[in-house]
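A short worksheet on the structure shown next.
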Amino acid sequence: MPGKKARKNAQPSPARAPAELEVECATQLRRFGDKLNFRQKLLNLISKLFCSGT
């Protein structure tokens, strides 16, 4: 974007070990999956409450 400028004093992040990156990635994927699972369970509960016409 033309309006944004990069910070001049930005320091590059230190190199991480591959195992540490794998753990962080797995943790983030787990959180993402947990959020999706919770949303699906909530939607199922709502649909059971409001669509119980059978």
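The backbone N, Cα and C atoms fix where each Cβ goes, and this holds for glycine too.
Remember, predicted model here, so these are calculated numbers, not experimental data.
What Swiss-Prot notes for the published mutagenesis of Leu29 to Ala is this: Reduced interaction with BAX. The annotation that Swiss-Prot gives for the mutagenesis experiment Leu29 to Glu reads: Loss of interaction with MCL1 and of increased MCL1 degradation; when associated with E-32 and E-32. Among the mutagenesis results in Swiss-Prot, Phe32 to Glu has the note: Loss of interaction with MCL1 and of increased MCL1 degradation; when associated with E-29 and E-36. The residue drawn here is the original one. Annotation of the published mutagenesis Phe32 to Ile in Swiss-Prot: Alters specificity of protein interaction and enhances pro-apoptotic activity; when associated with E-35; the original residue is retained in the structure shown. Per Swiss-Prot, mutagenesis Lys35 to Glu is noted as: Alters specificity of protein interaction and enhances pro-apoptotic activity; when associated with I-32. Here the residue is the original one, but Swiss-Prot notes a mutagenesis experiment at this spot, Leu36 to Glu: Loss of interaction with MCL1 and of increased MCL1 degradation; when associated with E-29 and E-32.
Cβ neighbour count for Phe32 (mutagenesis position) (all protein chains, 10 Å cutoff from its Cβ): 10.
Cβ-based neighbour count (10 Å, all protein chains) for Leu29 (mutagenesis position) stands at 10. Secondary structure at Leu36 (mutagenesis position), taken from DSSP and collapsed to helix, strand or coil, is helix. All chains included, 10 other C-beta atoms sit within 10 angstroms of the C-beta of Leu36 (mutagenesis position). Distance noted between the C-alpha atoms of Lys35 (mutagenesis position) and Leu29 (mutagenesis position) is 10 Å. DSSP classifies Leu29 (mutagenesis position) as helix under the three-state reduction.
A separation of roughly 11 Å, to the nearest angstrom, links the Cα atoms of Leu36 (mutagenesis position) and Leu29 (mutagenesis position).
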